[in-house]
Each structure stands twice: as C-alpha cells, then as structure tokens.
Amino acid sequence: MVEHGGTDSMWLNKYNPAAASSASSSSSSDAENKLFSRLKVSLTKKYPQKNAELLSAQYGTNLLLLGVSVMLALAAQSGPVKEEHLLSFITVLMLVQLVWMLCYMIRRERERSPVPERDAHAGASWIRGGLTMLALLSLIMDAFRIGYFVGYHSCISAALGVYPIVHALHTISQVHFLWFHIKDVIKKYETFERFGVIHAVFTNLLLWCNGVMSETEHFMHNHRRRLIEMGYANLSTVDVQPHCNCTTSVCSMFSTSLYYLYPFNIEYHIFVSAMLFVMWKNIGRTLDRHSNRKRRSTGSTGLLLGPLGGLVALASSVSVLVVYLIHLEKTEEMHEAAVSMFYYYGVAMMACMCVGSGTGLLVYRMENRPMDTGSNPARTLDTELLLASSLGSWLMSWCSVVASVAEAGQKSPSFSWTSLTYSLLLVLEKCIQNLFIVESLYRRHSEEEEDAAAPQVFSVAVPPYDGILNHGYEAHDKHREAEPAAGSHALSRKQPDAPLPAGQRLDVTPGRKRQILKNICMFLFMCNISLWILPAFGCRPQYDNPLENETFGTSVWTTVLNVAIPLNLFYRMHSVASLFEVFRKV
C-alpha cells in the first residue's frame, strides 16, 4: 500500500504541472530558509579574532594615510587644500572618538557584571601621571589657540576656533579614559570595540603628525629667515600671519608661546596612541594569572653617582642650548663655533652613555637569572618602538658619515671630523642602550626582595643551569628549607651544590649589583632627557651643517631631517619612560 501510494504521488506530480510547481516552490523555499538560518548563525557567531584585528588595523591604517595625504597637500601652501580643511577633518575624528569613549564608559557603568579583567602591565600609574602633566600643557596650548582665534576672528576660518575647543574636550575625556579604563581587557562586543580603540589610536597618531608638521614649518620658517639675514642663500619667506589686525594686544604672545608648547603636545599624543594600542592588543586576550601580577618597586638606597652625573649632563645641555641659540644669530664665525660646541658636547655625552649602558650589560652577565618569555603586549610594544624609532637617528648618522668621508679631501668646516665622530658614537650609543633596556625589561625579577646587607654571595656559573633544573621541585625545596633542621645548617638554594672552578667564579653582593644598576638607570634617564631638550627647543645643527647639504642636496637632506628628528625626539622620551620602569623594577 505504501509503495502504491508513493507511485500514485509521483505519477500525479509528473502529469500535474500545478502540483509539480507547488512542490518545487516548497523545496526552494526550504532551501532559502536553511541558507538564511545558516547565514544568521554565521553572523551571530563570534567573529574570528585575527580577522577582526586585520579589518580594524586596515581601517586605522587607511585613516592615517588619508590624513597624511591631506597634510602633504597642505604642505604645498599654494594648493586648494587649506589649514581649515585639515583641522576640520581631525575635528571630526576627535568627535567620533569622543562618542565611542562615552558609549564605552556608559556601557561599563550599566553592566552589573563583576569587574573586568585588567592587565597589570598596561599603563603604569606613573606613566598616566606623566601624561596628565603633558595633557595640562596641551590644555594651555589650546587656551592660547583660542586667544589667537579671538584676536584674528575677522579674517580666519571658524575651524581654527572650533578645533582647540574640541581638542581640549578630547584631551580631558581621554585622560579620564586612561586613568579608569586603559587596563581593561575587553571580552564583550569585541569586533565593535576593536574598531573604536584603533580609531582612537590613529586619531592620536594624526594629531601627533599634525603637531610635528606645524612645529617643523615654524622651525623651517625661522631657519630660512636666519639664512637670508646672514646672506647664505637667496630664499624667499612665506608670510604666515593673517591679513588683518589683531583685536587684542597679546596675539604675538599667543603665537610665539604656541611653539614652546608643541614638544609636550607631540609627546602626549604619541604616548597615548601607544597605550591605546596595547589596549587594542589586549581585546579578547586570556591573561596568565601567574605573569599578570604587579611587581613591587625596589628600594633606592645608595643613589649618588647616577643622579649627580645626570644633573651635570642636564646643566650642560641647558647651557649648550642657550649659547647655541644666542650665537646662531651672530656672525658666521660665531655660528660655526656654536655648531662645533654642540658636536664636542655630543661626543662627550655619547661616550659616557656608551660606558654606562655597557657597564649595565656587564653586570647582567654576572648573574644567572633566566629571561621572562611570557606574553606581555606592553613590553613587546616597548621593544618594537625602541627599535623602530632608532631608525631615524641611524639614517641621519649614516648620511653624515657618508658626507664627511665624501668631503674629506676638499675644504670643509672645522667641525667636520667632530661631526663624523659624533655620528658614529650616536649609532653605537643607541645600539648598546637598546640592548640594555630590552634585556632589563625581559629579565625575570625575583619574587622576594633581597636584603642588601645580608652576607650572601651571588655566585655565577658558566654555562647557566636554567633549563637543566626542574623548577617544579624548587618550591618544594624552598618549603623544606624554611623548616628548622636540628643539628645541621640548611644551605641557601641560591648557591650551587658543587663549588665552581676559580676561573668561573665571580662574587658580587646583590645589594651592590642593585645599586650599580639603579645609578646607571638614573644617569641614562637624565641623559636622555637632556638629549630630548636640545632638538625639542631649536638646537638642530644638522640643518646648519654644509657637508650634508652639498652631498645630498638641500631638498633631500631637509626631507631626511624632517623625518629623522621627530623619530629621534620620540626615541629619547620613550627611552626615558623605559629606563624609569627599569629603575623601579631592577
């Protein structure tokens, strides 16, 4: 009966077109429903992390390239793109970031879930405190911009008045976000939050680029004016003042003060973008409970030589800056003497910093402590930024070396060989300092503080035993050693079981090692501040060195410097932050 009924049904469908059409439409409808449900499931599933990272990274990169394209068009000065167009574009980006930060903070407040996971290594409190100080200086700069707009409001675009207001609001909101949310490890709405965080990263990068471009334009304008006054070149300057009278008496003070605050605003935005990038990398990350612990800061006893040497370096830098800026406007002989003074000072500084970093590396060679290879996005980013920002100075240095060697047989300034020595030492100094900082960041710290006055001997064995010993038994042995042993003395587990040969043994007390490293960190810390101050406030003798201008041409050499000097400024300030972190944890 079943077979007969099935045959009849097939016969009816075959010879009845209406029935066949109904069955066909029913099957196609079922197929569409299955396809729709499958597509719905695939869209509602969690988007793959790598795909979300790639999409958001491409969005941010293209956003940055769009902004840089507008800046390059603005650099032509005679083109259709004006400053108000660039500022309007950046203002829109800041408003979008403000909306995202507001939505994120409101959602965090409304959620009744437990406190989100937080990365203990992201955004140390002292870094956020330093950024707060830089933000205050940025707010002062915004106030000067608003005052400048009020004075010239009759002949300049309204975008120049809206921009500082939005920037001030953006700065205040962003500092609040950094203090209360930068450590969050986001686990909900990951794809949406990736785009929000990466938008904030590249918005700050664009603000950094805008600050660098404005500061460079101001420096180049003064540089051309000085060359014209000294008769070095037949150049023409571009009038950068508005074509109307200022309605207040402090417009010139506002415009002049802006460029003394630009270095702080530039460093603020580049550091914020780095911290937000770490937050972006932490989205969806599973934290390691063992490594995600905040280590205590160590003591600072025995600090004398490092701070003293750093203060001498800082005082020397300020003196060189003042003398250089004064003599630069005088006669050609005094101008050449000022440039020579800078290079002599630079050679002495580079040599001292090479010795300091090399001594720190030698101290590390005296201990048998393994490297920390755990996952830490903040530390990885620190290392990558150190190496990437070194490229600017290295390019500038090797160009100077090529120019000095190429002009060796011809008439050259008196400081040509000093410039060659300075360039080579600059390359060496950054190589050694990078090694010292990176090894310090990756060196594993002991969980217990060592007593500097304890009569212990720090023994070094070659080759190291790390990787041979089973660390799983160390905790058990430590527990047994803590128990008092009757009639016997327990040996410290920090000493090897067998005595070392005399040629492979080096005795250094832990307290002495800590003092040496802390003094080195403090000395390098203040030296990097000194080397940041000079170019940040106008001491840039590379522009006044005729060797590179004759070898590469003025346009090529100026382009190299306009790229290399901002990277060098960031390198010095980033080294300051890294060295202070090493100083606290060593």
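Every residue, even glycine, has its Cβ placed from backbone N, Cα and C.
Copied over from Swiss-Prot:
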- Glu267 to Ala: Complete loss of proton channel activity (MUTAGEN)
- Trp394 to Ala: Abolishes homodimerization. Impairs surface expression (MUTAGEN)
- Trp398 to Ala: Abolishes homodimerization. Impairs surface expression (MUTAGEN)
- Glu429 to Val: In backstroke; causes otolith agenesis (MUTAGEN)
- His574 to Ala: Abolishes proton channel activity (MUTAGEN)
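Residues within less than 8 Å, Cβ to Cβ, of Glu429 (mutagenesis position) and separated from it by at least 6 positions along the same chain comprise Met350, Met353, Cys354, Ser357.
Its Cβ taken as reference, Trp398 (mutagenesis position) is surrounded by 14 other Cβ atoms within 10 Å in the chains shown.
Closest to His574 (mutagenesis position) in space, going by CA atoms and restricting to the mutagenesis positions Glu267, Trp394, Trp398, is Glu267.
For Trp394 (mutagenesis position), applying a Cβ distance below 8 Å and a minimum sequence separation of six or more within one chain yields Val427, Lys430.
Ranking the mutagenesis positions Glu267, His574 by how many Cβ atoms sit within 10 Å of each one's Cβ puts Glu267 at the top.
Cα-Cα distance from Glu267 (mutagenesis position) to Trp398 (mutagenesis position): 26 Å (rounded to the nearest whole number).
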